[in-house]
Amino acid sequence: MTGYQPHPWHLVEPSPWPLVGGSAAFTLTVGLVMWFHYNSISLMILGLVMIVATMIQWWRDVIREATFQGCHTSYVLSGLRRGMVLFIVSEVFFFLAFFWAFFHSSLAPTVELGVTWPPVGVHPLNAFAVPLLNTAVLLSSGVTVTWAHHALMEGKRTEAIQSLAITVMLGLYFTGLQAWEYYEAPFTIADSVYGSTFFVATGFHGLHVIIGSTFLMVCLGRQVFYHYTSSHHFGFEAAAWYWHFVDVVWLFLYVCIYWWGS
């Protein structure tokens, strides 16, 4: 067999990962219910481990098909790009719901909140302290990931590795600052609708930063092991798009919730 096929598409081989991933998601869901109602975390941890293992194995297969088997033709890459764009659009609407909840409560505070915003008794964080530093850190990481992209397209391998490493470190630094800010916050998620919307919106953004940092760490490892070329590096492009999306969401969070909302 020559491996010839009369079309440019990649027809994937039968894979166990969709079935395993669905089972893992079900296990995690049941585990969350067990944690909420019975304070038992064993099933939830099992579900998390199964999901992480499935993600690693599945993406390992995708990397092998793209890098070592050459299955990702220009047509396949076009589909992947459109899929990533649609995924980011879905994430935009995900965060739109949190902003809607925040403005629904803040633009017309109810009597229960003291007809004021922030609610009576809630002392918001200083927008010009740690949040401003976090803004500078995340915007700087956006610059360094763009630097890495240009270095990669120009074939400057060492420069791409260095700038990617700086981006990852800035992402981890942001996460550390966010965790410290949560620890020092004078209110909790249970303190009125302000605490709920604040921690849910910024918490999910923090989760996206962790996911994006992990994505970029994988890209850094792949760059070290010569997986990318100047013309074939969609994995990194997707990570860069995702990271810029995280940057933009943070700017809206900072302006709306930290600055205007306080």
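Cβ atoms are placed via backbone N, Cα and C, with glycine included.
Nothing has been swapped: the model has the original residues at all the noted spots.
Here the residue is the original one, while Swiss-Prot reports the natural variant Pro6 to Ser with the comment In strain: Bf-H09. Following the DSSP three-state reduction, the secondary structure of Pro6 (variant position) is coil. Taking the Cβ of Pro6 (variant position) as reference, no residue of its chain lies under 8 Å away while being at least six apart in sequence.
Natural variation at this site is recorded by Swiss-Prot as Val52 to Ile, annotated: In strain: Bf-M01 and Bf-H10. Secondary structure from DSSP puts Val52 (variant position) in a helix.
Sequence-distant neighbours of Ala160 (variant position) (same chain, six or more apart, CB under 8 Å from its CB) are Ala148, Ala151, Leu152, Gln223, Tyr228, listed in sequence order. Under DSSP, Ala160 (variant position) is assigned to a helix (H, G or I) in the three-state scheme. One natural variant named in Swiss-Prot is Ala160 to Val, and its note says In strain: Bf-H07.
Residues near Ile210 (variant position) in space but far in sequence (CB under 8 A, at least 6 apart, same chain), listed by position: Thr175. In Swiss-Prot, a natural variant is listed as Ile210 to Val, annotated with the note In strain: Bf-H03 and Bf-H04.
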In sequence order, which residues at least six apart in the same chain have a CB under 8 Å from the CB of Val52 (variant position)?
none
